[in-house]
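Structure first, commentary second.
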Amino acid sequence: MGTTWRSPGRLRLALCLAGLALSLYALHVKAARARNEDYRALCDVGTAISCSRVFSSRWGRGFGLVEHVLGADSILNQSNSIFGCMFYTIQLLLGCLRGRWASILLILSSLVSVAGSLYLAWILFFVLYDFCIVCITTYAINAGLMLLSFQKVPEHKVKKP
């Protein structure tokens, strides 16, 4: 009936920690690039493979949408990496809960993250014409978390008449 704690599972833990680490790395790269325009990140392999260019683009904040809808000063106009950190933390915490609502929230948040990943992948390839190793890896992590979320849907017992 109620919600109880459980282990999130090794795979969910690994995916969430990897996603969190990549999101924190993206924040670091963006901050370093803001301080020094000549900063070259480890993920900057060439002119068409540059994560720092992607993170510093207008689509690197609020998915490129928040500023135009809510304004540049909106609290939601944050680096996409901030949303990533929040998402991976929520996924890990919800993965520790056993209950119907936790499962529903896991699935819904996973679907939103995959939709966001598809949108950002489209921007990455067809607008920025770039290849971001960190971005592609987070998209794969999001897809993996979505698959895990669908596997973890609890079977509810049906009362026999």
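Positions of Cβ are set from backbone N, Cα and C atoms, glycine also.
For Asn80, Tyr139, the entry in Swiss-Prot reads (S)-warfarin binding site, with the evidence type similarity to another entry. Classification of Tyr139 (variant position) by DSSP places it within a helix. The Cβ of Tyr139 (variant position) lies under 8 Å from the Cβ of Ser117, Leu120, Ala121, each of these being in the same chain and 6 or more residues away along the sequence.
Residues annotated as phylloquinone binding site in Swiss-Prot: Cys135, Tyr139.
Note: Cys132 (mutagenesis position) has non-local neighbours Cys43, Ile49, Ser50, Cys51, Val54, Phe55, Leu124, i.e. same-chain residues 6+ apart with C-beta under 8 A of its own C-beta. Listed in Swiss-Prot is the mutagenesis experiment Cys132 to Ser, annotated as follows: Loss of enzyme activity.
Its own atom aside, the Cβ of Cys135 (mutagenesis position) has 24 Cβ atoms within 10 angstroms in the protein chains shown. Looking at Swiss-Prot, the entry for mutagenesis of Cys135 to Ser says: Loss of enzyme activity.
Within 10 Å of the Cβ of Leu120 (variant position) there are 22 other Cβ atoms, across all protein chains. For the natural variant Leu120 to Gln, the note given by Swiss-Prot reads: Identified in warfarin-resistant animals; strongly reduces enzyme activity; abolishes inhibition by warfarin.
Among the natural variants in Swiss-Prot, Tyr139 to Phe has the note: Identified in warfarin-resistant animals; strongly reduces enzyme activity; abolishes inhibition by warfarin. The residue drawn here is the original one.
What Swiss-Prot says about the natural variant Tyr139 to Cys is this: Identified in warfarin-resistant animals; strongly reduces enzyme activity; abolishes inhibition by warfarin.
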